[in-house]
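Asks: Okay, here's the structure, questions in a sec.
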Amino acid sequence: MTDLLNDRLPPQNIEAEQAVLGAIFLQPSALTLASEVLIPDDFYRMSHQKIYNAMLVLGDRGEPVDLVTVTSELANTDLLEEVGGISYLTDIANSVPTAANIEYYAKIVEEKSILRRLIRTATTIAQDGYTREDEVEDLLSEAEKTIMEVAQRKNTSAFQNIKDVLVQTYDNIEQLHNRKGDITGIPTGFTELDRMTAGFQRNDLIIVAARPSVGKTAFALNIAQNVATKTDESVAIFSLEMGAEQLVMRMLCAEGNINAQNLRTGNLTEEDWGKLTMAMGSLSNSGIYIDDTPGIRVSEIRAKCRRLKQESGLGMILIDYLQLIQGSGRSKDNRQQEVSEISRELKSIARELQVPVIALSQLSRGVEQRQDKRPMMSDIRESGSIEQDADIVAFLYRDDYYDKETENKNIIEIIIAKQRNGPVGTVSLAFVKEYNKFVNLERRFDDAGVPPGA
C-alpha cells in the first residue's frame with residue numbers, strides 16, 4: 001500500500017497556491033484573510049511555504065508586504081534563490097489580475113492540505129498496525145485522536161456577525177415564549193430541580209458530586225430513567241464502576257418499586273413479579289444504552305457517542321464516574337492535570353454533540369473534617385479545572401449520613417453550588433432506599449408502594 005501511495009502525486013493545486021501569494025502581492029490586506037485560513041505548511045510546494053512565511057513575518061512586524069519587502073526578507077534569510085529568485089516572485093506577483101477571489105483560492109489550498117494530512121495520518125495508522133506491539137486499545141485511541149485532529153482543523157469556526165446571531169437568538173426566545181411551561185432543556189423528572197435549572201441544557205457539562213454511599217449513582221440513574229422513559233430522548237450511560245447487569249438491577253428496582261434486597265436474592269412475591277414485568281417492559285422500550293468498559297478513555301467516549309447519535313439519536317450522556325476515566329496519557333505524571341484535561345474534553349463533547357453531559361465525581365475526605373459537612377467546590381477530588389469547565393456543579397448531602405438521630409431521615413439535599421446561566425440554591429428530594437429511588441417530596445407518601453417510614 002505504501003508503494004502504491006509513493007507512486008501517486010499527493011493532492012495539491014499549484015495554481016491556487018500561486019493565486020493566494022499573487023493576491024497578497026497585489027493587495028497586502030489580503031494577507032489578513034489568508035492567515036485566518038492558512039499556515040505555511042498548508043502549501044504543497046516548499047518554495048511557496050517559505051514565501052508565505054516571509055509574508056507572515058513581515059505582517060507580524062507591521063511592515064509592508066510587497067514584492068520589494070518580501071524579496072528583501074528572503075534574501076536576508078538566504079532563502080531567495082531557494083524559492084526561485086526574484087524572477088519567480090515577479091511571476092507570482094503578475095499571476096492574478098485581482099485579489100477579490102483570495103478566499104476561494106485559500107479554501108482550495110486548505111482542502112488539499114487537509115487531504116494530504118489525512119493520507120499521512122492513514123498511512124501512519126496502517127504502518128503502526130503492522131509494526132507496533134502496543135495494546136490494540138492504545139492503537140485505536142491514538143488513531144482516533146490523530147484523525148480527530150485532522151477533522152477539528154476542518155471544523156474551526158469563523159466569526160459570526162452579531163446581526164446573524166441576534167436573528168437566531170430572537171427565534172429561540174420566541175420559541176421559548178410560545179412553549180408551555182418553564183422547561184427549556186431536558187427535564188430531569190424532579191419538579192423543584194427542573195424549576196431551578198429549567199431542565200438540563202444541551203451543551204452543558206453537569207458535575208454531580210458526593211461522598212461514597214450518599215446516593216449519587218442512584219440519583220443520576222433516576223434522571224437517566226426519567227429522561228429515557230418519559231421523553232423521546234436516548235441516554236448513553238458509561239459505567240466505569242459497576243457492570244451493566246448491576247445497573248439494570250438498580251433501574252428495575254426504581255422503575256417497578258421493587259425491594260432491592262428481594263430482587264438481589266430472588267425472593268419475589270407474586271406482586272413483585274408483576275411489577276418486574278411492568279418495569280422490564282418500560283425499560284426495554286426506552287432508549288438507554290449502557291457501556292461498562294472499565295478505564296475507558298475520553299476519546300472512546302466521544303467516538304462511541306458520535307456513532308450512537310448518528311445511528312439512534314442521543315439526548316443525554318451519563319458518566320459514573322469522572323475520576324475513573326483515562327485521559328490521553330500526556331499528563332500521566334500529574335493526575336490533577338489529567339482530570340482537568342478530561343473535564344475539558346467532556347465539555348467539548350457536550351458542545352459538539354449538543355447534549356447535556358452528566359459526570360459523577362468523588363469528593364475528598366476534607367469534607368469530613370468540618371463541622372458543617374455540606375460539600376464545597378474545593379472538596380471535589382482532583383478538581384483541577386472541573387469547576388471552571390462545568391456549567392452546573394451539584395452536591396448531594398444527606399443529614400442522616402452523618403447524624404443517625406436526625407429528624408431528616410432519607411431527605412437528600414441537591415445543592416446547586418454553581419449554575420453558569422441560572423440561580424444557585426438547594427432542592428430537597430426524598431430517597432426511598434428500598435427502591436434505589438429518589439422522589440419529589442410532595443410525592444413521598446403518594447405511592448402506596450412507598451412505605452411511610454421511607
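Each Cβ is built from the backbone N, Cα and C atoms, and glycine gets one as well.
These figures come from a predicted structure and were not determined experimentally.
Features from Swiss-Prot:
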BINDING   Ala210, Arg211, Pro212, Ser213, Val214, Gly215, Lys216, Thr217  ATP binding site
DOMAIN    179-445  domain 'SF4 helicase'
MUTAGEN   Asp42 to Gly  In ts56 (dnaC56); defective in chromosome replication
MUTAGEN   Thr69 to Ile  In dnaC30; defective in chromosome replication
MUTAGEN   Ala350 to Val  In ts199 (dnaC199); defective in inititation of chromosome replication
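For the listed features, I'd like the structural context: burial, neighbours, distances.
Replies: Listed in sequence order, Val208, Ala209, Ala210, Tyr321, Leu360, Leu396 are the same-chain residues six or more apart from Lys216 (ATP binding site) with CB atoms under 8 A from its CB.
Spatially close to Asp42 (mutagenesis position) yet at least six residues away along the chain are Val109, Glu110, Ser113, judged by Cβ distances under 8 angstroms.
Sequence-distant neighbours of Thr69 (mutagenesis position) (same chain, 6+ apart, CB under 8 A from its CB) are Leu58, Glu63.
Listed in sequence order, the residues of the same chain lying 6 or more apart from Ala350 (mutagenesis position) and placing their CB within less than 8 Å of its CB are Arg202, Asn203, Asp204, Leu205, Ile317, Pro356, Val357.
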Asks: Among the binding-site residues Ala210, Val214, which residue has its Cβ surrounded by the fewest other Cβ atoms within 10 Å?
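Replies: Comparing Cβ neighbours within 10 Å for the binding-site residues Ala210, Val214, Val214 has the fewest.
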Asks: Which whole number is the mean pLDDT over the domain 'SF4 helicase' (179-445)?
Replies: 84
Asks: Need the DSSP three-state call for Asp42 (mutagenesis position) to compare against my parser.
Replies: helix
Asks: Give the sequence-ordered list of residues that share a chain with Gly215 (ATP binding site), lie 6 or more positions from it, and have CB atoms under 8 Å from its CB.
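Replies: Result: Leu396, Arg398, Ile412, Phe431, Phe438.
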Asks: Within 10 Å of the Cβ of Ser213 (ATP binding site), how many other Cβ atoms can be counted across all chains shown?
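Replies: Ser213 (ATP binding site) is surrounded by 9 other Cβ atoms within 10 Å.
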Asks: Please identify, from the binding-site residues Pro212, Thr217, the residue with the sparsest Cβ neighbourhood, meaning fewest other Cβ atoms within 10 angstroms.
Replies: Pro212
